[in-house]
Amino acid sequence: MRNSSSSTPPSIKAQHRAAKRRAIRRRRIDLNCGCSIYIHIDCRNNGFTHRGTYHCASSREWRLYLGDNKSPLFQDNQRRGSPLHQHQDIPLTNQVQPQPEESIGSPQGISQLPSMDDIDDSFWENLFK
């Protein structure tokens, strides 16, 4: 039942519908491994790690889409400022920390638990009394 009072605020359903239809602004980055990453436009100049390699999502590399079929035209804007690292004579080490390989066995913190079938019935009877 609708409220006939003039003090009720207008419905925001129309605004919600428009917000749902609005496209998410994101940028596509094609990596050397063949993967494509989509980064939200507000997350520019942030980095990310993919398959053990750190990538910087700066505005140096960007993709421009043309027309309705979105054909890619790759651009690489060359930086015209000072170099990123001022001291070129100091060797820079790789800051990427390798990820440990996953093991098939049980985790280190949990020892192997006995099978529930190996526990005798008297234990369960005493437990639930």
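Note that Cβ sites are derived from N, Cα and C of the backbone, with glycine treated the same way.
For all the noted positions, this structure keeps the original residue and models no substitution.
If you draw a 10 Å sphere around the CB of Cys33 (mutagenesis position), it holds 8 other CB atoms from the protein chains shown. In Swiss-Prot, a published mutagenesis experiment is listed as Cys33 to Ala, annotated 66% loss of transactivation.
Swiss-Prot lists Cys35 to Ala among its mutagenesis entries, and the accompanying note reads: 95% loss of transactivation. The secondary structure of Cys35 (mutagenesis position), as reduced to three states from DSSP, is coil rather than helix or strand.
One mutagenesis experiment named in Swiss-Prot is His40 to Ala, and its note says Enhances transactivation. His40 (mutagenesis position) counts 12 other C-beta atoms within 10 Å of its own C-beta, drawing on all protein chains shown. Under the DSSP three-state reduction, His40 (mutagenesis position) is assigned to strand.
Among the mutagenesis entries in Swiss-Prot is Cys43 to Ala, noted as: 72% loss of transactivation. Within 10 Å of the C-beta atom of Cys43 (mutagenesis position) sit 12 other C-beta atoms, taking all shown protein chains into account.
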Cβ neighbour count (within 10 Å, all chains shown) around Cys35 (mutagenesis position): 10
